[in-house]
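Read through the structure below, which is laid out as structure tokens, and then see the notes.
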Amino acid sequence: MSGHRSTRKRCGDSHPESPVGFGHMSTTGCVLNKLFQLPTPPLSRHQLKRLEEHRYQSAGRSLLEPLMQGYWEWLVRRVPSWIAPNLITIIGLSINICTTILLVFYCPTATEQAPLWAYIACACGLFIYQSLDAIDGKQARRTNSSSPLGELFDHGCDSLSTVFVVLGTCIAVQLGTNPDWMFFCCFAGTFMFYCAHWQTYVSGTLRFGIIDVTEVQIFIIIMHLLAVIGGPPFWQSMIPVLNIQMKIFPALCTVAGTIFSCTNYFRVIFTGGVGKNGSTIAGTSVLSPFLHIGSVITLAAMIYKKSAVQLFEKHPCLYILTFGFVSAKITNKLVVAHMTKSEMHLHDTAFIGPALLFLDQYFNSFIDEYIVLWIALVFSFFDLIRYCVSVCNQIASHLHIHVFRIKVSTAHSNHH
């Protein structure tokens, strides 16, 4: 989504309103706002100026998109015009996260059997998220409220959803019995999502493949339903000829999908730079974004393999969420770098959580690794939320709009 939403008064004017659009801020609201806001604005004046000039560009369509368009068009017409697009997105994300956390609660090591209704809830939660995520842009155009903030918010929610979706899938097939495969599948998912925006940072255009997010989500929904129908015996059954367990089949599909997608992504990354001398949209090296995701995956792999207490094997869900929050933040920063045509800096507070785990192992687990993992999880989550809230509030204030509310006023022109 791009363009401009309806205007509003800035926070701090004669009738101060919260940037998130919930009206007058109470004392508690002010305290929370300070707690979840960075001490200094994350974006510079020049970045905000370039953000205003940003225009959303996409190319291609996936296999199922034409079939789903009719349903999405029908669904968006059922949504009241006063509901903000970002509110639609955050509702879908919240449902997706809550249903996945149910599975995490029942299956903390991804080897247990959850109640059947939990798998059904997870399948429904993912379908709801897919549906709402697909119509937020349509709602923005329908209400003439498109903005760069809407595009950023949409991608930000997707980055977090990716973490929970891949984790929920691994739990559904009980992949915790094969920790190496679970590690690969979870980090392959976040890596591919990062690469999708990496090539956008290079080329300026978000490209969709024949097999893309919609198709993968439908496949995952089917796997949740198979967990309901077949249960553990189904995933533990052997595939004839291949002589592997059924649960390994989705992992092999992930390998194939990673190779296929990354081939297309890196073709664009190495040849599609729109900046000077084939550089990124910001004029930086096309390889520079690799340092961030490469650091995350390298740290995750080293800590996994060097743990003396089998930290990942015993607590895979906590581990994936910890590094997933880190990946989500650096992906969000990549999206911001693309939309503001700016450089990505490697130094980031997102790496503090993984660094704590690494240093604890370096000093022979001076503190119980499980305790440090919880500290890293909480810090990484707080760091992600703090950054996202700060960016959204700053952009909303700059564009004179609300994050979660459409203000009735003279509509601005659409760019999406």
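Counting begins at 1 with the first residue displayed.
Backbone N, Cα and C atoms are what each Cβ position is placed from, and that goes for glycine too.
Experimental mutagenesis is annotated in Swiss-Prot for Asn86 to Ala, with the remark: Strongly decreased cholinephosphotransferase activity. Remark: Asn86 (mutagenesis position) has Asp136, Leu149, Gly150, Phe153, Val403, Phe404 as non-local neighbours, by Cβ distance under 8 Å and separation of at least 6 in sequence.
Positions annotated as CDP-choline binding site by Swiss-Prot: Asn86, Glu151. DSSP gives Glu151 (CDP-choline binding site) a helix state. Summarising the environment of Glu151 (CDP-choline binding site), the number of other Cβ atoms within 10 Å of its Cβ, over all protein chains shown, is 25.
For Asp133 (Mg(2+) 2 binding site), applying a Cβ distance below 8 Å and a minimum sequence separation of six or more within one chain yields Thr89, Gly92, Asp154, Cys157, Asp158, Ser161. Under DSSP, Asp133 (Mg(2+) 2 binding site) is assigned to a helix (H, G or I) in the three-state scheme. Look at Swiss-Prot and you will find Asp133, Asp154, Asp158 tagged as Mg(2+) 2 binding site.
The Mg(2+) 1 binding site annotation in Swiss-Prot covers Asp133, Asp154 and is backed by experimental evidence. A sphere of 10 angstroms centred on the C-beta of Asp154 (mutagenesis position) encloses 21 other C-beta atoms.
For the mutagenesis of Asp136 to Ala, Swiss-Prot gives this note: Decreased cholinephosphotransferase activity. The structure shown keeps the original residue.
Around the Cβ of Lys138 (mutagenesis position), the number of neighbouring Cβ atoms within 10 Å comes to 19. Annotation of the mutagenesis experiment Lys138 to Met in Swiss-Prot: Induces a reduction in both cholinephosphotransferase and ethanolaminephosphotransferase activities.
Recorded in Swiss-Prot as a mutagenesis result, Asn144 to Gly carries the remark: No effect. Taken residue by residue with DSSP, Asn144 (mutagenesis position) is part of neither helix nor strand, so it is coil.
Quoted from Swiss-Prot, the note on mutagenesis experiment Ser146 to Gln or Cys is: No effect.
Listed in Swiss-Prot is the mutagenesis experiment Asp154 to Ala, annotated as follows: Abolished cholinephosphotransferase activity.
Swiss-Prot lists His155 with the feature active site, proton acceptor. On its own chain, His155 (active site, proton acceptor) has His197, Thr331, Asn332, Val335 as residues at least 6 apart in sequence with a Cβ closer than 8 Å to its own Cβ.
According to DSSP, Gly156 (mutagenesis position) sits within a helical segment. Among the mutagenesis entries in Swiss-Prot is Gly156 to Cys, Ser or Ala, noted as: Induces a reduction in cholinephosphotransferase activity and abolishes ethanolaminephosphotransferase activity.
Counting every protein chain shown, 22 other Cβ atoms lie within 10 Å of the Cβ of Asp158 (mutagenesis position). Per Swiss-Prot, mutagenesis Asp158 to Ala is noted as: Decreased cholinephosphotransferase activity.
The secondary structure of Thr162 (mutagenesis position), as reduced to three states from DSSP, is helical. The Cβ neighbour count for Thr162 (mutagenesis position), using a 10 Å radius over every protein chain in view, is 23. What Swiss-Prot notes for the published mutagenesis of Thr162 to Phe is this: Decreased cholinephosphotransferase activity.
One mutagenesis experiment catalogued in Swiss-Prot, Glu215 to Ala or Asp, is accompanied by this note: Induces a strong reduction in enzyme activity without altering diacylglycerol specificity. In the three-state DSSP scheme, Glu215 (mutagenesis position) falls into the helix class. The Cβ of Glu215 (mutagenesis position) lies under 8 Å from the Cβ of Ser62, Leu63, Leu64, each of which sits 6+ residues away along the same chain.
The mutagenesis experiment Glu215 to Gln is recorded by Swiss-Prot, whose note states: Induces a strong reduction in enzyme activity and alters diacylglycerol specificity.
When secondary structure is read from DSSP and collapsed to three states, Ile221 (mutagenesis position) falls in the helix class. Every protein chain shown contributes to the tally, and the Cβ of Ile221 (mutagenesis position) ends up with 18 other Cβ atoms within 10 Å. Here the residue is the original one, but Swiss-Prot notes a mutagenesis experiment at this spot, Ile221 to Ala: Alters the profile of diacylglycerol utilization and results in modest reduction in enzyme activity.
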Nearest recorded site to Glu151 (CDP-choline binding site) by CA-CA distance, among mutagenesis positions Lys138, Thr162, Ile221, Val228: Lys138
Beyond the site residues Asp133, Asp154, Asp158: chain residues whose C-beta lies within 8 Å of the centroid, for Mg(2+) 2: Thr89, Leu93, Asp136, His155, Gly156, Cys157, Ser161
Local Cβ density at Asp136 (mutagenesis position) - other Cβ atoms counted within 10 Å: 26
Distance, Leu226 (mutagenesis position) to Thr162 (mutagenesis position) (CA atoms, angstrom): 21
When distances run from the Cα of Gly156 (mutagenesis position) to each of the mutagenesis positions Asn144, Ser146, Leu226, Val228, the nearest one: Ser146
Close in space, distant in sequence - Val228 (mutagenesis position), Cβ under 8 Å, 6 or more apart: Leu116, Tyr119, Ile120, Ala123
Those mutagenesis positions of Lys138, Ile221, Leu226 having Cα within 10 angstroms of Ser146 (mutagenesis position): Lys138
